[in-house]
Amino acid sequence: MAEAHQAVAFQFTVTPDGIDLRLSHEALKQICLSGLHSWKKKFIRFKNGIITGVFPANPSSWLIVVVGVISSMHAKVDPSLGMIAKISRTLDTTGRMSSQTKNIVSGVLFGTGLWVAVIMTMRYSLKVLLSYHGWMFAEHGKMSRSTKIWMAMVKVLSGRKPMLYSFQTSLPRLPVPAVKDTVSRYLESVRPLMKEEDFQRMTALAQDFAVNLGPKLQWYLKLKSWWATNYVSDWWEEYIYLRGRGPLMVNSNYYAMEMLYITPTHIQAARAGNTIHAILLYRRTLDREELKPIRLLGSTIPLCSAQWERLFNTSRIPGEETDTIQHIKDSRHIVVYHRGRYFKVWLYHDGRLLRPRELEQQMQQILDDPSEPQPGEAKLAALTAADRVPWAKCRQTYFARGKNKQSLDAVEKAAFFVTLDESEQGYREEDPEASIDSYAKSLLHGRCFDRWFDKSITFVVFKNSKIGINAEHSWADAPVVGHLWEYVMATDVFQLGYSEDGHCKGDTNPNIPKPTRLQWDIPGECQEVIDASLSSASLLANDVDLHSFPFDSFGKGLIKKCRTSPDAFIQLALQLAHYKDMGKFCLTYEASMTRLFREGRTETVRSCTMESCNFVQAMMDPKSTAEQRLKLFKIACEKHQHLYRLAMTGAGIDRHLFCLYVVSKYLAVDSPFLKEVLSEPWRLSTSQTPQQQVELFDFEKNPDYVSCGGGFGPVADDGYGVSYIIVGENFIHFHISSKFSSPETDSHRFGKHLRQAMMDIITLFGLTINSKK
């Protein structure tokens, strides 16, 4: 085969006339280009390291400071108050340096020291400024003079064009709340969920903890917070994610869907070519650290960017006791799964990224390949879908050497994983509800063996060219994948585009090596483990009751007219819907972020409050008036927003209690209070998918190009998982998951209650859905 010959730089044979050496010039050329590419990336990393290392100054400012110091010395002005003279005296005790040389060297050294001191002062000043969070608690739309001055100072110290990681060393550390404050907030959060007798018992446990064991655990936690960059994130990653022994599929991984109503081409290979190229463009921008750091409050307050580091070239490696995350700096290939076969596809040729048409060519060759799967190959990925321990043992036994290790390395060290799915998914006008549900379920779990659930992202291209992503959760949270996904969809349609016949723009290239099949030698014993994993994973997947639907009766535009937060509005609608569905309240989880702090991830907002319960009960009481309901609604919204702000600013409940629990385990002490708190089930788990890059295209002019967001599986066996995305002014998309095996839950029933709850609340304001126009 041609590609096999191209892969060999030289060959030799021994003949009677001597050694016959044959060089492959094409292979040598590709080796040289690969080396140049590698050195170019190293240089870019080195340059970016310098730029980020001197932030908020810039490297050129060093020259300005040094020239200024030396110029003042020539003008007989000593800017150092005698320090330059001291440096000069200590430079050369042998007397071999001329006085002019000593003066210049002394001036450069003093100027450099002054420059570093100014940088450290600016950085510390910025960190102090970013530690202020009073702006979050100000009344919406009203900004005090002191806040405006504070914002101006932050902007001055933030530089003109910060890179992705520029703010990392200037971000404050996540503060450790006082134990008594956390315990008090916890008791307030469970008050509406407990009977008086149970609440009094929990209050006694909590108060005993706050006085006795709590302060001891807190001392160790504070010690960690002084030493570690973030006192939560490493333990959260290890104990919540990596030590989990259950399946990643459904339980941990989540999915992202694309545009609902638009499919720019119906050619599967073409859609794959464009979108893979768009992903690679994003990766290149990320590698160069040219992504703009996300900033709040009018692009002023930066969020932590640490989670972007492991977006690509990352895989979760199974272990018997705990998993690990493997991340490599660079990967020049992807692995593509189609019809039970695994293919390795190189992403570079002639020292450049493959163009969209060239990637389409590669994908089409895979689709046209008639070869059959090797024994055990077709359903191999089921190992990543089921329990971790069998996969870890199987990996160690059958994939630690030989061709199996080489092929597994290719998968785990790929930039990302691609599935060319044989099914057709997406919105169908003749059956909108079932088609969207099927689309979501396919992205969440597929057929349990056609997604590599260990990879940071599995990119799925369906036969009818609809696309989606399945993402592993341990390395980062959903907003990072969402940021990538927004870029990919916009670049695919509005930047790259397609030809009139639906192909990628550009020309094919016959010189590109073809995709190569990964080779496996999977014995019968291993195939039995694969079959067992597939069986257990299929039971889990078939139990998922997933309902995904668009809500277009009104959106953010109309909610704003109610003078309330869209998120608070939806959260109260969820509380009302849950009560309609279950006839009771439950502990509710809403994911918030703590990325205002260095290496921050998430915090929990306990959305079921006394205020929200009072509102829901008023809505269910036919005797209550609209005025009473509206008043209670506004009180509940204000409470929710206050809790959300507390969570964002490091004053949440659950991460603090979680870390105290980890400390108690290290100290081998038992806490009945912490044990009970951490065993409470979240029967309603919710999350909003943020829209982060509204500048990519105009939603109002392109209303059909809206994303459906994404979703996740239910957290509790008898509960619901609800995700939602607010797009533009008039569109919200919901994803509801539960389990068929629970007699108490029904995702479609909950969806109907949620639609009605949204309409019931908007009616309180005397607004109709036509008010949005």
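Placement of Cβ uses the backbone N, Cα and C atoms for every residue, glycine included.
Although substitutions are noted, the structure shown does not include any of them.
Record features, source Swiss-Prot:
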type     : residues                                                                                               : note
MUTAGEN  : GLU3 to Arg                                                                                            : Decreases susceptibility to inhibition by malonyl-CoA
MUTAGEN  : GLY18 to Ala                                                                                           : Increases susceptibility to inhibition by malonyl-CoA
MUTAGEN  : ALA381 to Asp                                                                                          : Reduces activity by 86%. No effect on inhibition by malonyl-coenzyme A
MUTAGEN  : HIS473 to Ala                                                                                          : Loss of activity
ACT_SITE : HIS473                                                                                                 : active site, proton acceptor
MUTAGEN  : ASP477 to Ala                                                                                          : Reduces activity by 98%
BINDING  : GLY555, LYS556, GLY557, LEU558, ILE559, LYS560, LYS561, CYS562, ARG563, THR564, SER565, PRO566, ASP567 : CoA binding site
MUTAGEN  : LYS560 to Ala                                                                                          : Reduces activity by 50%
MUTAGEN  : ASP567 to Ala                                                                                          : Reduces activity by 97%
BINDING  : TYR589, THR602                                                                                         : (R)-carnitine binding site
MUTAGEN  : GLU590 to Asp                                                                                          : Reduces activity by over 60%
MUTAGEN  : CYS608 to Ala                                                                                          : Slightly lowers inhibition by malonyl-coenzyme A
MUTAGEN  : SER685 to Ala                                                                                          : Reduces activity by 50%
MUTAGEN  : THR686 to Ala                                                                                          : Loss of activity
MUTAGEN  : SER687 to Ala                                                                                          : Loss of activity
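Everything Swiss-Prot records as a feature, shown here on the structure.
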{"residue": "HIS473", "record": "mutagenesis position", "Cβ within 10 Å": "20"}
{"residue": "ASP477", "record": "mutagenesis position", "Cβ within 10 Å": "18"}
{"residue": "ILE559", "record": "CoA binding site", "Cβ within 10 Å": "25"}
{"residue": "LYS560", "record": "mutagenesis position", "Cβ within 10 Å": "14"}
{"residue": "LYS561", "record": "CoA binding site", "Cβ within 10 Å": "13"}
{"residue": "ASP567", "record": "mutagenesis position", "Cβ within 10 Å": "23"}
{"residue": "TYR589", "record": "(R)-carnitine binding site", "Cβ within 10 Å": "23"}
{"residue": "THR602", "record": "(R)-carnitine binding site", "Cβ within 10 Å": "22"}
{"residue": "CYS608", "record": "mutagenesis position", "Cβ within 10 Å": "26"}
{"residue": "THR686", "record": "mutagenesis position", "Cβ within 10 Å": "24"}
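Sequence-distant contacts (6 or more apart, same chain, Cβ under 8 Å) of SER565 (CoA binding site) comprise CYS637, HIS640, GLN641.
Between the binding-site residues GLY555, GLY557, the minimum number of other C-beta atoms within 10 Å of a residue's C-beta occurs at GLY557. When the C-alpha distances from GLY555 (CoA binding site) to the recorded positions ASP477, ASP567, TYR589 are tabulated, the minimum falls on ASP567. In this structure, the CA atom of ARG563 (CoA binding site) is 23 Å away from the CA atom of THR686 (mutagenesis position). Shown in sequence order, PHE569 are the same-chain residues outside GLY555, LYS556, GLY557, LEU558, ILE559, LYS560, LYS561, CYS562, ARG563, THR564, SER565, PRO566, ASP567 whose Cβ sits within 8 Å of the Cβ centre of the CoA site. The CA atom of GLY557 (CoA binding site) is located 22 Å away from the CA atom of THR686 (mutagenesis position). Checked against ASP477 (mutagenesis position), the recorded positions LYS560, LYS561, THR602, SER687 differ in C-alpha distance, with THR602 being the nearest. Around the Cβ of ARG563 (CoA binding site), the number of neighbouring Cβ atoms within 10 Å comes to 11. ILE559 (CoA binding site) carries a helical DSSP state (H, G or I). Every protein chain considered, the tally of other Cβ atoms within 10 Å of the Cβ of GLU590 (mutagenesis position) stands at 25. A straight line from the CA of SER687 (mutagenesis position) to the CA of GLU590 (mutagenesis position) spans 5 Å.
Within 10 Å of the C-beta of SER687 (mutagenesis position) we count 24 further C-beta atoms, all protein chains included. The shortest Cα-Cα distance between TYR589 ((R)-carnitine binding site) and any of the recorded positions ILE559, ASP567, THR686 is the one to THR686.
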